[in-house]
Amino acid sequence: MAKATTIKDAIRIFEERKSVVATEAEKVELHGMIPPIEKMDATLSTLKACKHLALSTNNIEKISSLSGMENLRILSLGRNLIKKIENLDAVADTLEELWISYNQIASLSGIEKLVNLRVLYMSNNKITNWGEIDKLAALDKLEDLLLAGNPLYNDYKENNATSEYRIEVVKRLPNLKKLDGMPVDVDEREQANVARGG
């Protein structure tokens, strides 16, 4: 079996493909490497100018090694093997968008540190209960959330109750503007307020 691509190798490939210097690039695309990247390592700390780091479609099991990336705004980790939201302290103040759909996340513990998060794409993970969604309530700026494809969502969908699901999410996260790609409408907001006792 082929050895995993290292971050260092992936950066070199990116530089060759795009004719750029990775340490100066605002968007660094290391997605879909063949063979896949398995580990985020300290080489990432050299990407000082990076605002958007794309690591989707690899075999990464753990979020790590983001210290030094003080300009990071968008972290794309969709289609990996990640089980936990962790090791984001270094980017907690700057990160605005976390794209982490198609992973194996069952808990949102740790997400509350991302105080400036506006966008969270985490469809097709393993979220099963409302207690996890409640952890998002600490994120005042969160306005765009993708949850479809999680067991929690699927339970409602199977019972033709997606409108109830939407109201339940908005009840818990009143600042949301968009849920699963659809704007939160006035009607949903009113019903959520009533359900909240407002």
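Just so it is clear, glycine is given a Cβ too, placed from its N, Cα and C backbone atoms.
Residues or ranges marked as domain 'LRRCT' in Swiss-Prot: 157-195. Here the domain 'LRRCT' (157-195) has Cβ contacts under 8 Å with residues 123, 130, 133-134, 136-137, 140-148 of the same chain, all six or more residues outside its ends.
In the three-state DSSP scheme, Met182 (mutagenesis position) is classed as strand. Around Met182 (mutagenesis position), no same-chain residue at least 6 positions away in sequence has a Cβ under 8 Å from its Cβ. Annotation of the mutagenesis experiment Met182 to Gly in Swiss-Prot: Reduces swimming velocity.
Looking at Swiss-Prot, the entry for mutagenesis of Met182 to Pro says: Reduces swimming velocity.
In Swiss-Prot, a published mutagenesis experiment is listed as Met182 to Ala, annotated Reduces swimming velocity.
Looking at Swiss-Prot, you'll find the mutagenesis Asp185 to Pro noted as follows: Reduces swimming velocity and beat frequency. Within the same chain, no residue at least 6 positions away from Asp185 (mutagenesis position) has a Cβ under 8 Å from its Cβ.
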Tally of residues which DSSP labels helix, strand or coil - the domain 'LRRCT' (157-195): 23 helix, 4 strand, 12 coil
